[in-house]
Amino acid sequence: MDDATNKKRKVFVSTILTFWNTDRRDFPWRHTRDPYVILITEILLRRTTAGHVKKIYDKFFVKYKCFEDILKTPKSEIAKDIKEIGLSNQRAEQLKELARVVINDYGGRVPRNRKAILDLPGVGKYTCAAVMCLAFGKKAAMVDANFVRVINRYFGGSYENLNYNHKALWELAETLVPGGKCRDFNLGLMDFSAIICAPRKPKCEKCGMSKLCSYYEKCST
């Protein structure tokens, strides 16, 4: 890795960590390391907004304190409880199946092994990384569409048009996650992508790394 590339990566990580420390958003699920709560919340957050999930969060976890509570509750009742966030029947079915497998195969506790988590029904690479990082403190890149967009824009070049499943993008993402700061970095990048490097009308003038950003350079010429 040449000096310029190394500097660009260091500035990226430093900017994201600084943003987390100064401008992060606050959601109730960020105040827990409970693997059950984190895993279920990730299911609830899919294809909806954090704002919608926030509205049902407290009530949901008061009623459903563990996988056993989900499994013993009729699907129709769960769907009714999460109706506000959308796709309620589909989510309720996913939650029931997930609860069944975790109870039958792991005694009702989320496994700590990455492969075991990935093998759970409805769990993909992002959700697995979220559980590994946010619940178990393991180094893992939480790569989603927002993560991809920021990498595409900032690093540009051979990374400019890489899609979510491209191996090179995941390899870069994993190298960016700083040891001991996995949670801060992943959540910081999530917030940065929502507030600064938004899909439309990014606030480049407020970005701490715009001088090294390929997207900003292209837009400025």
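From the backbone N, Cα and C atoms, a Cβ is placed for every residue, glycine too.
What Swiss-Prot records for this protein:
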{"type": "MUTAGEN", "residues": "Glu42 to Asp", "note": "5-fold lower activity"}
{"type": "MUTAGEN", "residues": "Glu42 to Ser", "note": "25-fold lower activity"}
{"type": "MUTAGEN", "residues": "Arg47 to Ala", "note": "15-fold lower activity"}
{"type": "MUTAGEN", "residues": "Ala50 to Val", "note": "Affects T/G versus U/G selectivity. Changes substrate discrimination between T/G and A/G by a factor of 117 in favor of the latter; when associated with Q-187"}
{"type": "DOMAIN", "residues": "105-133", "note": "domain 'HhH'"}
{"type": "MUTAGEN", "residues": "Tyr126 to Phe", "note": "60-fold lower activity"}
{"type": "MUTAGEN", "residues": "Tyr126 to Ser", "note": "Almost no activity"}
{"type": "MUTAGEN", "residues": "Tyr126 to Lys", "note": "No activity"}
{"type": "MUTAGEN", "residues": "Asp144 to Asn", "note": "No activity"}
{"type": "MUTAGEN", "residues": "Asp144 to Ala", "note": "15-fold lower activity"}
{"type": "MUTAGEN", "residues": "Asn146 to Glu or His", "note": "Almost no activity"}
{"type": "MUTAGEN", "residues": "Leu187 to Gln", "note": "Accelerates the A/G reaction and decreases activity on T/G and U/G. Changes substrate discrimination between T/G and A/G by a factor of 117 in favor of the latter; when associated with V-50"}
{"type": "BINDING", "residues": "Cys197, Cys204, Cys207, Cys213", "note": "[4Fe-4S] cluster binding site"}
Neighbouring C-beta atoms (10 Å sphere around the C-beta of Cys204 ([4Fe-4S] cluster binding site)): 16
Mean predicted confidence [pLDDT] for the domain 'HhH' (105-133): 97
Inter-residue Cα distance where the pair is Leu187 (mutagenesis position) and Cys204 ([4Fe-4S] cluster binding site), in Å: 20
Asn146 (mutagenesis position): nearby binding-site residues from Cys197, Cys207, Cys213, Cα cut-off 10 Å: Cys197
Other same-chain residues whose Cβ falls within 8 Å of the Cβ centroid of Cys197, Cys204, Cys207, Cys213, the recorded [4Fe-4S] cluster site, in sequence order: Arg153, Tyr154, Ile196, Pro202, Lys203, Met209, Ser210, Tyr215, Tyr216
Recorded positions compared (Ala50, Leu187, Cys207, Cys213) - highest count of Cβ atoms within 10 Å: Cys213
Cys213 ([4Fe-4S] cluster binding site) and Glu42 (mutagenesis position), Cα-Cα, nearest whole angstrom: 30
Cβ neighbour count within 10 Å of Glu42 (mutagenesis position): 22
Residue among binding-site residues Cys197, Cys207, Cys213 with Cα closest to the Cα of Asp144 (mutagenesis position): Cys197
